[in-house]
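Structure, as structure tokens:
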Amino acid sequence: MAELSEQVQNLSINDNNENGYVPPHLRGKPRSARNNSSNYNNNNGGYNGGRGGGSFFSNNRRGGYGNGGFFGGNNGGSRSNGRSGGRWIDGKHVPAPRNEKAEIAIFGVPEDPNFQSSGINFDNYDDIPVDASGKDVPEPITEFTSPPLDGLLLENIKLARFTKPTPVQKYSVPIVANGRDLMACAQTGSGKTGGFLFPVLSESFKTGPSPQPESQGSFYQRKAYPTAVIMAPTRELATQIFDEAKKFTYRSWVKACVVYGGSPIGNQLREIERGCDLLVATPGRLNDLLERGKISLANVKYLVLDEADRMLDMGFEPQIRHIVEDCDMTPVGERQTLMFSATFPADIQHLARDFLSDYIFLSVGRVGSTSENITQKVLYVENQDKKSALLDLLSASTDGLTLIFVETKRMADQLTDFLIMQNFRATAIHGDRTQSERERALAAFRSGAATLLVATAVAARGLDIPNVTHVINYDLPSDVDDYVHRIGRTGRAGNTGLATAFFNSENSNIVKGLHEILTEANQEVPSFLKDAMMSAPGSRSNSRRGGFGRNNNRDYRKAGGASAGGWGSSRSRDNSFRGGSGWGSDSKSSGWGNSGGSNNSSWW
């Protein structure tokens, strides 16, 4: 990585599910042994698919080791998670026996880079400042132990090769175990997914499912009553969370399902009808299923909003409010609500007051900024020279995966074609791709079959792709927050990464924010950027939530004018809160964009 960084610095440029529906009178009964024929489908079709279409190998999330292979089914007097899943019987959790083939499919093998869990700088997380504010903040954990974590979850964490909790996990586990709501603000790549999955699953394994309402009719519409609901802004992030949930629900009574727009709803309905205890969903598709009467939220104990600020930016606020406030979801105070994101400006914190009760605000690290594990380089490149500059960069890079961001779908296609013609293994992902094409492209990139992924904003937030060593902003975004989240695709889980940006006079609207980001992360600020900053009008960085400063990571209850009385202790580790000096008005934002449609696919 150091060698690559030096080379950059010296560049001369300026539904195959076999687990059918189980009738109520047979639920919980031993089932006849059948061969599991839906192993992971790894058919590599080569690279002649051009722009990342159908030529790469299939990664069918509906088959393989997914729901049908090892999970599925409710059970009348008890609760079961399919043939190889555990059961909840007479108030006790009875895990299923271990299955070596299932473990290889779910957790991989230690040398497999696609199942990466930690990096060479993981111990550096011990030095990251953490601040937790609110009443009676629990002491953080320092290692994965039982208690407070459930024993089965600890076994699954070990199988996933997680050796120590990240800062957000150190606090989220005891906070949830103590029945508190949580707003967690943590840097990209800091383990937020485990931050909510670990405590939610641990408590679910201990307490079991809630009793379902009395049946009204033969099968009560085969309605699902999940214990936990996790909402995410995009189908890719939802699928990623689901993949992680499958690891940590292994051998347990909890059956995980995922639903999102852009794919046939019939397959998703069939999965839900077979039982759903933990539901990962995009807001639009979840609204659709609620309207169809296929899901009830009456038994929800845990509500998780991941990438909450992005969901609101995308116009999902009306849909989220409808789900949380207008349907049959367990009310505030009777459920636990967890909000996770890399940024939580004041207006989002104000909105959280409607969803959370007596919550703890957790700020981890340089929130709203970039990781110091990422080396950032900004190069001055005119538009007509970008392809040549890109080839120079790629020639200097030999290992790992490279993620290239462009602003338009047309440019994604054009640049991918150009790279393929230059004999690079490239694929693309953007909003005009079908869901299956996007999944195949991501699978090819994760596996290394394609070493270059050209992407629009569809892949900018939340996706955790191991071994991304280099992020290139071929086109800089107009918003500095988008820049932060783009480059956060590298340097994840303690690993080091390189981020390179092509800058020219057309990027004047991001000058001040970019300068501030580089300065905060102790990165070199090139002279042309300093000159551009001096001549740029105004003094505010261009952020869609501008006006509050970059590090909007403090509890608004501490801000001037907000009532902070009665919140009690504030536990701080290594540092104190930083932040702007004014939070602006406490008003509902009305400019979140169009919320129409439940397909959840039109925003790209």
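Backbone N, Cα and C define each Cβ position, glycine as well.
None of the substitutions listed is reflected here, since the structure keeps the original residues.
Positions annotated as ATP binding site by Swiss-Prot: A186, Q187, T188, G189, S190, G191, K192, T193. Taking the Cβ of G191 (ATP binding site) as centre and 10 Å as the limit, one finds 27 other Cβ atoms among all the protein chains shown.
As annotated by Swiss-Prot, domain 'Helicase ATP-binding' applies to 173-362.
Mean pLDDT of the predicted structure over the domain 'Helicase C-terminal' (373-533): 87. Per Swiss-Prot, the feature domain 'Helicase C-terminal' maps to 373-533.
One entry in Swiss-Prot concerns the mutagenesis experiment G108 to D. Its note says: In DED1-120; impairs protein synthesis at 15 degrees Celsius; when associated with D-494.
Secondary structure at F162 (mutagenesis position), taken from DSSP and collapsed to helix, strand or coil, is coil. Where Swiss-Prot documents F162 to A as a mutagenesis experiment, the accompanying text is: Lethal in vivo and inhibits ATPase and helicase activities in vitro.
In Swiss-Prot, a published mutagenesis experiment is listed as F162 to C, annotated Slow growth at 18 degrees Celsius.
Experimental mutagenesis at this site is recorded by Swiss-Prot as T166 to A, annotated: Reduces RNA-helicase activity about 2.5-fold in vitro.
Recorded in Swiss-Prot as a mutagenesis result, T166 to S carries the remark: Slow growth at 18 and 36 degrees Celsius in vivo, and reduces RNA-helicase activity about 5-fold in vitro.
Under its mutagenesis entries, Swiss-Prot includes L237 to M with the note: In DED1-18; impairs BMV RNA synthesis; when associated with D-317.
All protein chains shown were included, and the count of other CB atoms within 10 Å of the CB of E307 (mutagenesis position) stands at 23. Classification of E307 (mutagenesis position) by DSSP places it in coil, neither helical nor stranded. What Swiss-Prot says about the mutagenesis result for E307 to A is this: Lethal in vivo and impairs ATPase and RNA-helicase activities in vitro.
Listed in Swiss-Prot as a mutagenesis experiment, R486 to A is described as follows: Reduces ATPase activity.
What Swiss-Prot says about the mutagenesis result for G494 to D is this: In DED1-120; impairs protein synthesis at 15 degrees Celsius; when associated with D-108.
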The binding-site residues listed are A186, S190, T193; by CA-CA distance, the one closest to G108 (mutagenesis position) is T193
G191 (ATP binding site) falls, by three-state DSSP, under coil
Students should find that the Cα atoms of K192 (ATP binding site) and R486 (mutagenesis position) sit apart, in Å rounded to an integer, by 17
A186 (ATP binding site) and F162 (mutagenesis position), compared by Cα position, are separated in whole Å by 18
Using a 10 Å radius on the Cβ of T166 (mutagenesis position), the other Cβ atoms enclosed count 26
